[in-house]
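*Asks:* What Swiss-Prot shows for this protein is this:
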- ASN70, ARG106, HIS464: L-serine binding site (BINDING)
- ARG73, LYS270, GLY295, ASP296, THR328: substrate binding site (BINDING)
- ASN75, PHE76, SER77, HIS78, ARG120, LYS207: ATP binding site (BINDING)
- ASN75, SER77, ASP113, THR114: K(+) binding site (BINDING)
- LYS367 to Met: Abolishes pyruvate kinase activity without affecting interaction with the ribosome (MUTAGEN)
- HIS464 to Ala: Abolishes amino-acid binding without affecting interaction with the translating ribosome (MUTAGEN)
Amino acid sequence: MPKPHSEAGTAFIQTQQLHAAMADTFLEHMCRLDIDSAPITARNTGIICTIGPASRSVEMLKEMIKSGMNVARLNFSHGTHEYHAETIKNVREATESFASDPILYRPVAVALDTKGPEIRTGLIKGSGTAEVELKKGATLKITLDNAYMEKCDENILWLDYKNICKVVEVGSKIYVDDGLISLQVKEKGADFLVTEVENGGSLGSKKGVNLPGAAVDLPAVSEKDIQDLKFGVEQDVDMVFASFIRKAADVHEVRKVLGEKGKNIKIISKIENHEGVRRFDEILEASDGIMVARGDLGIEIPAEKVFLAQKMMIGRCNRAGKPVICATQMLESMIKKPRPTRAEGSDVANAVLDGADCIMLSGETAKGDYPLEAVRMQHLIAREAEAAIYHLQLFEELRRLAPITSDPTEAAAVGAVEASFKCCSGAIIVLTKSGRSAHQVARYRPRAPIIAVTRNPQTARQAHLYRGIFPVLCKDAVLNAWAEDVDLRVNLAMDVGKARGFFKKGDVVIVLTGWRPGSGFTNTMRVVPVP
């Protein structure tokens, strides 16, 4: 028998924590994790960055893309349409600056985060950056009088929810700025409340307000949201992060506003309160994905229960094969410091181990002093965490839970992932039009990156929502002979994989293709050595 080619099967991508990956039990897997095992070169988890004053210049955006940003999030709680239009233009300009080289080009998605039915305070002394100190025990009057909309200070605070006096009682608590400041209601009038500061701190302009336990009667989609969503459709955004989704009907309402023209926009529902957690299954059913928005969630439900909600939501999303994003305070201290706390490093890693498809940065990239360092840090932590996943058990369970199906794409996807484990493949190459074939493969959480080749730019951008998909945009004209066109795209994926260090000549890759043109015909799996 001829000796096997000495390089074959040593795909270095698979040596990462391989000893641990082959363990028989989860405990043994943990015992075998090795801090000196080099991680994989590809990162499978998507990184979403909020774009703000610290990061909206084209130059900075280029650096962020190089550092690993996959999705640019625009927070519509702040800023005008002109402001956001300029940011979108800058993101696209930064992305396209890499377009001359199809090997290195990375499509970046644009996400619109709605303001939603949230309550915010007014401006402090007319300035977006001013702050005032609220002292514990002090009296603070809350007013609905618009004369104070831009004149808030340490004595009087305007907020934008007109029915607040109807839904809070004397003794109710009001939380401001992600719960950092707490107020207790002492008396209520027709259009004002008198509160005592329980927990003080410095208060900035336009901060979020939470009323835990109050039956807040705000519409799921406000007038502002409708205008913002229509603006998003015009601007051709790729996804919407819908704030404060409480039930499936809220998601349908967002979809209705997006209309026919925005029917391909993915709707990611943000779960931010008790009702959203309680009705999670119906919301998941109606949505394209879920965001675990831990900021507001951690005020609306007790802080010590947030991790339970996070694990439950990520688990159910993984089971259903829908993307899930873990967000809020992931590297919060990096707003002001170049290194994260140990707890934050652990938090990012554990979100990845829980099964999150994407991890998100908010203030860290929007207004922080170290936006690039934050992106790089998430990239490095995610890579290490991905290597430490106990894939043996995960794949077994995902396969057991998946319903029996006669759909050729689903069956081929399971086969491709199983084969990728067996032969330690350097990557799984998928040719996909709508993206569905790649999503099916991602659902089974392979160790190897999924290189998804598509000619549809939106499919490429939206693919970042799914764990493990590395989208490649093919800009070549379609060849007449179907087989030649397949080879053209597979070869592009091979070139990208080699250039990115995912695999080298002689390694094995899995190739998943269709047997004829069009969507819905993916059914052929091949095991191919890299040329």
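FYI, residue positions are counted from 1 along the chain as it appears here.
Heads up, the Cβ atoms here are built off N, Cα and C, so glycines get one too.
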*Asks:* Tell me, how many other CB atoms lie within 10 A of the CB of ASN75 (ATP binding site), whichever protein chain they belong to?
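*Replies:* Taking every protein chain into account, the count is 19.
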*Asks:* Using Cβ atoms only, which residues of the same chain lie under 8 Å from ARG73 (substrate binding site) while being at least 6 residues apart in sequence?
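*Replies:* Those within reach of ARG73 (substrate binding site), by Cβ under 8 Å and sequence separation of 6 or more, are ILE48, CYS49, THR50, ILE51, ALA111, ASP113, PHE241, MET360.
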*Asks:* ATP site residues ASN75, PHE76, SER77, HIS78, ARG120, LYS207: biggest Cα-Cα distance, Å?
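*Replies:* Between the outermost Cα atoms of ASN75, PHE76, SER77, HIS78, ARG120, LYS207, the distance is 14 Å.
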*Asks:* Express the distance between the Cα positions of GLY295 (substrate binding site) and HIS78 (ATP binding site) as a whole number of Å.
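*Replies:* Computed Cα spacing between GLY295 (substrate binding site) and HIS78 (ATP binding site) is 17 Å.
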*Asks:* Please list, in sequence order, every residue of the chain apart from ASN70, ARG106, HIS464 whose Cβ lies within 8 Å of the Cβ centroid of the L-serine site.
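*Replies:* For the L-serine site, the extra neighbours are GLY46, ILE47, MET69, VAL71, PRO107, VAL108, ALA109, ARG461, ALA463, PRO471.
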*Asks:* List nothing but the largest Cα to Cα distance in Å, as a whole number, among the residues ARG73, LYS270, GLY295, ASP296, THR328 that the record says bind substrate.
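*Replies:* Max span of the substrate binding residues, Cα based, is 18 Å.
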*Asks:* Measure the Cβ-based neighbour count of ARG106 (L-serine binding site), defined as the other Cβ atoms within 10 Å of its Cβ.
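*Replies:* Counting Cβ neighbours of ARG106 (L-serine binding site) within 10 Å gives 19.
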*Asks:* Report the same-chain neighbours of ASN70 (L-serine binding site): residues 6+ apart in sequence with Cβ closer than 8 Å to its Cβ, ordered by sequence.
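*Replies:* Sequence-distant Cβ neighbours: GLY46, ILE47, ILE48, ARG106, VAL108, ALA109, CYS358, HIS464.
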